[in-house]
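Here the structure is laid out as structure tokens; the discussion comes afterwards.
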Amino acid sequence: MRIRHVVFCLLALVYGAETSDDDLDERTNIFIRDKLIPALKLAEVTKVNFTRLHLCHCSREVGCNARTTGWVPGIEFLNETDRSFYENTCYTDGSCYQSARPSPEISHFGCMDEKSVTDETEFHDTAAKVCTNNTKDPHATVWICCDKGNFCANETIIHLAPGPQQSSTWLILTILALLTFIVLLGIAIFLTRKSWEAKFDWYIRFKPKPGDPLRETENNVPMVTMGDGAGSSVPEVAPIEQQGSTMSTSAGNSFPPGIMPNNMKDMLDVLEETSGSGMGPTTLHKLTIGGQIRLTGRVGSGRFGNVSRGDYRGEAVAVKVFNALDEPAFHKETEIFETRMLRHPNVLRYIGSDRVDTGFVTELWLVTEYHPSGSLHDFLLENTVNIETYYNLMRSTASGLAFLHNQIGGSKESNKPAMAHRDIKSKNIMVKNDLTCAIGDLGLSLSKPEDAASDIIANENYKCGTVRYLAPEILNSTMQFTVFESYQCADVYSFSLVMWETLCRCEDGDVLPREAATVIPYIEWTDRDPQDAQMFDVVCTRRLRPTENPLWKDHPEMKHIMEIIKTCWNGNPSARFTSYICRKRMDERQQLLLDKKAKAVAQTAGVTVQDRKILGPQKPKDESPANGAPRIVQKEIDREDEQENWRETAKTPNGHISSNDDSSRPLLG
């Protein structure tokens, strides 16, 4: 019973498969008769024999699309359902073909019309020739062409001979080995590049030149035969007493004077200057400045690197170490120091520069004088100043800035062009031991072109420096960057902020210094590290300026200082003082201050003399002749008491000295 059921199932499967194939073939014939042929006639296709029309499977990867001959979806009069169902199908009155190739095994299908010999692509051209027996060339692929019905080429499975198999493991290992070799070769070339460069340079310098007498000398050396042996010959050797007129080379040859090869002379000259190569006498080379400096510690860092303290021949120096990526900035600042006649007491003194190999990296050193007090920013963090010190600091800074801005004429080798610093701030101003200042960090400075007709200085990327100290015309991009004086006006604005910072740390009478941590321009309205947009809003849109101490308006000196500061930070660049005018104004105020102090001292001395005449000398009541200790003279006591009484009666409620003449007030602080 079970056997009958199994046989029945097998017969049902076979019958179902045959029925399914018959249904598909009949559906295809109905599609050709009722839809495809009418659509082709509507499309006015006349080169096809409609009585032999059948369908074939076509491969999309070789062009089964609108370019393929007889592509069914390319017929515009068919509906979308038929186009989608017959997407990978073509029609033909000729042959269906299948091609297969090994390694990797790929099969392609398509149509070839009876009257067509070629197609648009090379593949179809080959198929047309194969199916029409028009080629005798051997092919690496296997072809099948048939015309017995719909999709006839799909019925045959092409069995290809197995090709040579390559292990993927060996392929991966081969690739890895090749990559490893390339990497090692690159590392070896990188590590030995200096040696190869030196050898190449040696070859270029000492390669034999055409017409070199070396070969002629070798060819013209007389030969003598030693013994009876044939071919045993050596050059004739001159007597010892005649060898004084020859020069011996490292190769053992001798050449009479005047005919030594030029390249040999060059080689001997180089060998005589060797520093220990083993091919000549050892000579000592002078150490560069980098080899004579001993670094003792880092003192700060900046935009292009860090600053260290060093010892150079017993003198303390500052060494600015540039990063390797900032070599253009190093060369620019070095070139400015070396070629611009920048010897001025209020400009940081340049000592030298060098390239130092530390064994790991190559460092770029710029050596300047060292000031233990550090920058003005650091100095104000630790100290307060009085009016005298304020004038010393700011007047010297203005003097250095005026020196940079002014042009000094001279010969071509000894003239200084007008310059703009472009990064004036308290961190770039050094405080010297005499409480004067020196301007440093000239890496962003700009020189006026020597050609007067060329008035362009920099490109449009002129917004450089510290954002907090940028002038309004730079923040709002209205600066005339082709006019050199515009950069100097921007320097004056930055200098006014430095003057304000220093004034905030000034202490005199009732005027107390501001907290050091808050002495930062615009800190009330900006972050510690503001962006361009934030500074633009504060300085240009809202037109704010750093806040003033209300007591400054009543101070005899600070009110004049604020007048200078307000003029220098004016929003209109043309309304600002020049750096030279700033220096002149502070010179005048400082001189008036010194005159007041001298006049006050003179008046005090005059009062003491007058009192001495009126009171006369008096003996102290406790005078004891028997006492051997030095006696105190009564007139000295009276002088001190009178000075103290004068000071007490002269003080006003605000702590200032009162007088009808302001110039009689002594210097406070």
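Glycine too: its Cβ is placed from the backbone N, Cα and C atoms.
Listed features, source Swiss-Prot:
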ACT_SITE  Asp423  active site, proton acceptor
BINDING   Val299, Gly300, Ser301, Gly302, Arg303, Phe304, Gly305, Asn306, Val307, Lys320  ATP binding site
DOMAIN    262-292  domain 'GS'
DOMAIN    293-593  domain 'Protein kinase'
MUTAGEN   Gly70 to Arg  In allele p168; forms many dauer larvae
MUTAGEN   Cys90 to Tyr  In allele m138; forms many dauer larvae
MUTAGEN   Glu105 to Ala  In allele m122; forms many dauer larvae; when associated with E-110
MUTAGEN   Gly110 to Glu  In allele m122; forms many dauer larvae; when associated with A-105
MUTAGEN   Gly400 to Glu  In ky803; reduces expression of the G protein-coupled receptor (GPCR) srsx-3 in the AWC neuron
Length of the line joining the Cα atoms of Gly70 (mutagenesis position) and Gly305 (ATP binding site), in Å: 73
Surrounding CB atoms that lie within 10 Å of the CB of Gly305 (ATP binding site), all protein chains: 21
Nearest recorded site to Ser301 (ATP binding site) by CA-CA distance, among recorded positions Cys90, Gly110, Gly400, Asp423: Asp423
Remaining residues near the recorded ATP site, that is with C-beta within 8 Å of the centroid of the site residues Val299, Gly300, Ser301, Gly302, Arg303, Phe304, Gly305, Asn306, Val307, Lys320: Val321
Greatest inter-residue Cα distance in Å for the ATP-binding set Val299, Gly300, Ser301, Gly302, Arg303, Phe304, Gly305, Asn306, Val307, Lys320: 15
Rounded inter-Cα distance in Å - Cys90 (mutagenesis position), Gly305 (ATP binding site): 73
In the chain carrying Gly400 (mutagenesis position), residues 6 or more apart in sequence that have Cβ under 8 angstroms from it: His344, Pro345, Asn346, Val347, Cys437, Ala438, Ile439
Conformational class of Gly400 (mutagenesis position) under the three-state DSSP mapping: helix
Candidate with sparsest Cβ neighbourhood (10 Å radius) among Gly70, Gly110, the listed mutagenesis positions: Gly70
Rounded distance in angstrom between the Cα atoms of Gly305 (ATP binding site) and the residue listed as 'active site, proton acceptor': 16
Of the recorded positions listed as Val299, Arg303, Val307, Asp423, the one whose CA lies nearest the CA of Gly110 (mutagenesis position): Arg303
Sparsest Cβ surroundings (other CB atoms within 10 Å) among the recorded positions Cys90, Arg303: Arg303
